[in-house]
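Per Swiss-Prot, these features apply:
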BINDING   Val14, Phe15, Asp38, Asn53, Ala57, Asn58, Arg63, Val64, Val211, Phe447, Lys448  FAD binding site
MUTAGEN   Arg63 to Met  Severely compromises enzymatic activity
MUTAGEN   Arg66 to Met  Severely compromises enzymatic activity
MUTAGEN   Tyr121 to Phe  Severely compromises enzymatic activity
MUTAGEN   Lys448 to Ala  Impairs interaction with FAD and compromises enzymatic activity
Amino acid sequence: MSIPNSFIIVGSGVFGLSLAYALSLDDRFADKKIILVDRWNFEPPNATGSVHNPAAANADTSRVIRRDYPHGPYASLALEAMKHWRGKFGENNRYVNQRLLFSGEGSSLTTPPKALETVNYIKKAYAISCELTPGGRDAVQVLDSLDEVRAFLGNTPSHPPHLPVNKDPAARDLRGYVSNDCGWADAGASIEWLRQEVLRLGRVECVVGEVESLVYSDDQRAVKGVKLVDGKVLTAELTVIAAGARSSHILGIPKLCDVYSEFVAYIQLTKEEADELRRRQWPILVNCHRGVFAVGPDHDNCLKFGHFSYSGIVDVLREASIQVPTRPDGWEAQQKYWSDPRFAFGGEVKVSALGDVDDYENPAAQRALADYRLFLLELLGPTGLQGVDTLGLDQSDNLLNNIANRPFTRVRKCWYNDTPALDFVVDYHPSYGKTLFVATGGCDHAFKFLPIIGEKTLALILRNRGDSAVSLPAGVEPSLEELSELWRFPVELLQDN
């Protein structure tokens, strides 16, 4: 089967924009029609460049870029993407190197995994990290207790210094390791830059419009394009649905992705405080036991706190041999959002001057802020029993203690788009020949692969059309065959539809 003569890509996010970029760089598509559709106007009048949607998921100020995964294929992809983040994609401070402190709770990292321990997720990631890191295990620093973690951060032990320390490797404790091969990216700036690159290459027609429905052939066996809400019809040989949280709705497959929101909070630092943390080579903090992470200081001198997505929590608990059911308020509940024009575009949440959520009828927000506060106090808070009796051994770090108790200055919602298998869906829809391709289900981590996900998607588009000549460069892992299986379309969902 020949390569498509025309494309419609629905969605100018991670999957869609990166695919448009890959097509623009490939001479085989120099004379092909490529249309990129998004309901957000990235190039409004009088703008000097592209402007990202400030409430979209990809508007994040500091998205974690890590290669530390407990799953080999994603670890390999992240390692490949990291090279690009440290090159062209990360120029002009779009990417910032920051080491990662990756932790969980349970027995020592030097012992085998045990059931019901979240540190299993860390142990698996640690083993892969040792394989990928030059120098192996000797080059990866292990922090095998909460006290070691706090000491690494420059804080005092979590217990009064005159009490004995439990060194039992089987005891439950916070344990982790430090990876130097990580950082964060200004996601909004990255999307704006990539959009400008696509426009500069001049091969893609960008259309502002919201897709109302797919357009089918008379016999319903092929997709001919899309119809916009204003009635305009766009046609192409291949339609690619990469619409993020709206993909399930456009495709009419509610259970393809679970769409929901979580809360992100920020603490403002002074310039002096932020500079001091940078001087200390402050790490990204990830505690998979609490399901909480902290990134920064960012370019605005803020620390950002977020929750793992539900899929991320499920992934951690699976490694602990704990089975978790589908979210009880999952797929069906999302339907009420489809008519809301703000759907999947996040949104600000009002907070008081003291950092409390103004909407006191929002228990989810209150729980999120409580989780972040506990996370902070555990790592950065003052030593227990300080102020009672520390036998004159008080060595508390006022900077860290102050941050641990500081009000949150900003809270926002961000949307997640999880697949049941917790893997992306990058494959042809099986019901329409080779006329409808799906690229969605970012599961809270697709942005890490922004520099390479487009070329992988294009390779799968061509390979699955029967082009046996399509391959990745020698030595690149995972192979196209592995990706094709990992990101296959879940045909079983069509039986329930």
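Each residue's number is its place along the chain shown, starting with 1.
The backbone N, Cα and C atoms fix where each Cβ goes, and this holds for glycine too.
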| message | Given the binding-site residues Val14, Asp38, Val211, find the one whose Cα is closest in space to the Cα of Arg66 (mutagenesis position). | response | Val14
| Separation of alpha carbons, Lys448 (mutagenesis position) and Val211 (FAD binding site) (Å) | 27
| field | recorded positions clustered about Lys448 (mutagenesis position) [Cα within 10 Å; pool: Val14, Asp38, Arg63, Tyr121] | value | Val14, Arg63
| said: I'd like the Cβ neighbour count for Tyr121 (mutagenesis position), meaning other Cβ atoms within 10 Å of its Cβ, all protein chains included. | reply: 25
| DSSP three-state assignment for Arg66 (mutagenesis position) | strand
| When you measure from the Cβ of Asp38 (FAD binding site), how many other Cβ atoms are you left with inside 10 Å? | 24
| task | Find the one among the recorded positions Val14, Asp38, Arg63 whose C-alpha lies closest to that of Tyr121 (mutagenesis position). | result | Arg63
| said: Quiz question: given the binding-site residues Val14, Val211, which has the greatest number of C-beta atoms lying within 10 angstroms of its own C-beta? | reply: Val14
| message | Can you give me the same-chain residues 6 or more apart in sequence from Arg63 (mutagenesis position) with a CB-CB distance under 8 Å? | response | Trp184, Ala185, Asp186, Ala187, Val295, Phe447, Lys448
